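Trainee: From Swiss-Prot, for reference:
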- F44 to D: Loss of interaction with CsrA (MUTAGEN)
- Q123 to D: Loss of interaction with CsrA (MUTAGEN)
- I125 to D: Loss of interaction with CsrA (MUTAGEN)
Amino acid sequence: MKIATKYHGDIEIHEKDIVRFEQGIPGFLEEKQFVLLPLEDTPFIILQSVNTPALGFVLIEPFSYFPTYEIDLDDNTLEQLQITGEQDVALYVILTVADPFDDTTANLQAPIVINVHKRLGKQVILTNTNYKTKHRLFPEKVAK
């Protein structure tokens, strides 16, 4: 099927590549179907709405930038996403891309969790955590 995207123009996708967010994403509850589209020659991935071309979130796998990042998924999330083990899970965080790019932040408090085998996803809001919605990707470049 052909879809229009925010960053990649019109592209062809396969039904099997669609990730279903049964509850939508907070702030976008009606959006339930997304695809993951790598941005060529970057570590970034676009979580692109299948139905709304202008809706694409910039993601990263957090461990390259935040090597000690760790979360515990509650039983409800494990059940919703039909997760049986770590091999089922892909974990991403949403970026707020800034200008200059050195000011870009990652939302570590609300990761995107995807069951890669069942193609089910959810944005998980972490509670009782020290993670915030804005962690700088490049903390060493903070202005003095």
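Every residue, even glycine, has its Cβ placed from backbone N, Cα and C.
Here the original residues are kept at every noted site.
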Trainee: Rounded to a whole number, how many Å is the Cα of Q123 (mutagenesis position) away from the Cα of F44 (mutagenesis position)?
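Mentor: Q123 (mutagenesis position) to F44 (mutagenesis position), Cα-Cα distance: 17 Å.
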Trainee: Give me the Cα-Cα distance between F44 (mutagenesis position) and I125 (mutagenesis position), rounded to a whole Å.
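Mentor: It is 21 Å, counting Cα to Cα.
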Trainee: Looking only at DSSP and grouping its letters into three states, which state does Q123 (mutagenesis position) belong to?
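Mentor: SS state of Q123 (mutagenesis position) = strand.
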Trainee: Judged by the number of other CB atoms within 10 angstroms, which among F44, Q123, I125 is the least packed of the mutagenesis positions?
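Mentor: The mutagenesis positions F44, Q123, I125 were compared, and I125 has the fewest Cβ atoms within 10 Å.
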